[in-house]
Amino acid sequence: MHSRKGASSLPRGRGAGKKTELTEEQRQEIKEAFDLFDTDGSGCIDAKELKVAMRALGFEPKKEEIRKMIADVDKDGTGSVDFQEFLSLMTVKMAERDPREEILKAFRLFDDDETGKISFKNLKRVSKELGENLTDEELQEMIDEADRDGDGEINEEEFIRIMRKTNLF
C-alpha cells in the first residue's frame with residue numbers, strides 16, 4: 001500500500017461503484033463549503049444553499065438533480081441537508097468525477113486566451129490571481145518541466161501528463 005498523504009483516493013474510472021474514501025483535504029474542502037452556506041449556523045442547508053455549495057466545489061447541478069439529491073439523503077424529511085448528509089452526497093459526487101475532464105477544466109482556466117496552449121503569460125496571470133509570489137525563473141521552470149515538444153508552451157496532453165504525475169487526479 002502507498003501513503004495516502006497527497007495522493008488522491010478517487011477512482012480513476014468513471015463512476016466506480018464502490019464507496020470512496022475522501023482525503024482529509026477533500027473532507028475539509030467539503031466542510032468549508034457547507035459552513036460557508038450554512039449562514040444561520042443551524043447545521044443544515046436548504047436546496048438553494050445546497051446548489052451554491054456544490055457550485056463552490058466545482059459542480060453544476062440542475063434544479064431537478066438538487067431535488068432528487070435532497071430526497072435521497074434527507075432521511076428526516078426536513079427538506080434540508082445536514083453536514084453528514086451533505087458529506088455522503090459529495091463523497092458520491094466526487095467519486096463520479098471524470099479525472100481527465102477535471103484536468104481539462106483546469107487547463108481551460110489557464111488558457112484564457114483560448115490558444116489551446118498555456119503560455120508563460122497565462123501561467124504568470126494565474127500565479128498572480130492565486131496570490132503566489134513566483135519568480136519568472138520559477139514559472140519558466142514549471143513550463144520547461146511540462147513542455148515535452150519543446151515549443152515553450154504547454155498543450156492539453158502535456159498538462160494532463162504533468163497533472164497525473166502530481167497524484168491530484
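Even glycines carry a Cβ here, placed using N, Cα and C.
At each noted site, the model still has the original residue.
Around Asp38 (Ca(2+) 1 binding site), the same-chain residues six or more apart in sequence whose CB sits under 8 Å from its CB are Cys44, Ile45, Glu49, Phe83, listed in sequence order. Annotation source Swiss-Prot lists Ca(2+) 1 binding site at Asp38, Asp40, Ser42, Cys44, Glu49.
Residues annotated as domain 'EF-hand 2' in Swiss-Prot: 61-96.
Annotation source Swiss-Prot lists domain 'EF-hand 3' at 98-133, citing sequence analysis.
Within the chain carrying the domain 'EF-hand 4' (134-169), a Cβ under 8 angstroms from the stretch's Cβ atoms is held by residues 6-8, 10, 99-100, 102-104, 106-107, 110, 115-120, 123-124, 127, all 6 or more beyond its ends. Here Swiss-Prot flags 134-169 as domain 'EF-hand 4', drawing on sequence analysis.
Counting every protein chain shown, 12 other Cβ atoms lie within 10 Å of the Cβ of Gly43 (mutagenesis position). Taken residue by residue with DSSP, Gly43 (mutagenesis position) is part of neither helix nor strand, so it is coil. According to Swiss-Prot, the mutagenesis experiment Gly43 to Ala carries this note: Abolishes Ca(2+) binding to EF-hand 1 domain; when associated with 2-HIS--GLU-21 DEL.
Of all Cβ atoms in the shown protein chains, 12 besides its own fall within 10 Å of the Cβ of Gly79 (mutagenesis position). One mutagenesis experiment named in Swiss-Prot is Gly79 to Ala, and its note says Abolishes Ca(2+) binding to EF-hand 2 domain; when associated with 2-HIS--GLU-21 DEL.
Gly152 (mutagenesis position) carries neither a helix nor a strand DSSP state and counts as coil. Of all the Cβ atoms in the protein chains shown, 12 others lie within 10 Å of the Cβ of Gly152 (mutagenesis position). One mutagenesis experiment catalogued in Swiss-Prot, Gly152 to Ala, is accompanied by this note: No effect on Ca(2+) binding; when associated with 2-HIS--GLU-21 DEL.
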- Write down the Cα-Cα distance for Gly152 (mutagenesis position) and Asp40 (Ca(2+) 1 binding site), rounded and given in Å. 50
- Task: Write down the Cα-Cα distance for Gly79 (mutagenesis position) and Ser42 (Ca(2+) 1 binding site), rounded and given in Å.
- Result: 13
- Message: At a 10 Å cut-off from the C-beta of Asp40 (Ca(2+) 1 binding site), count the other C-beta atoms across all protein chains.
- Response: 8
- Using an 8 Å cut-off from the Cβ centroid of Asp38, Asp40, Ser42, Cys44, Glu49, can you name the remaining same-chain residues around the Ca(2+) 1 site, in sequence order? Phe37, Thr39, Gly41, Gly43, Ile45, Asp46, Ser80
- Message: Counting across all protein chains present, how many other Cβ atoms fall within 10 Å of the Cβ of Ser42 (Ca(2+) 1 binding site)?
- Response: 10
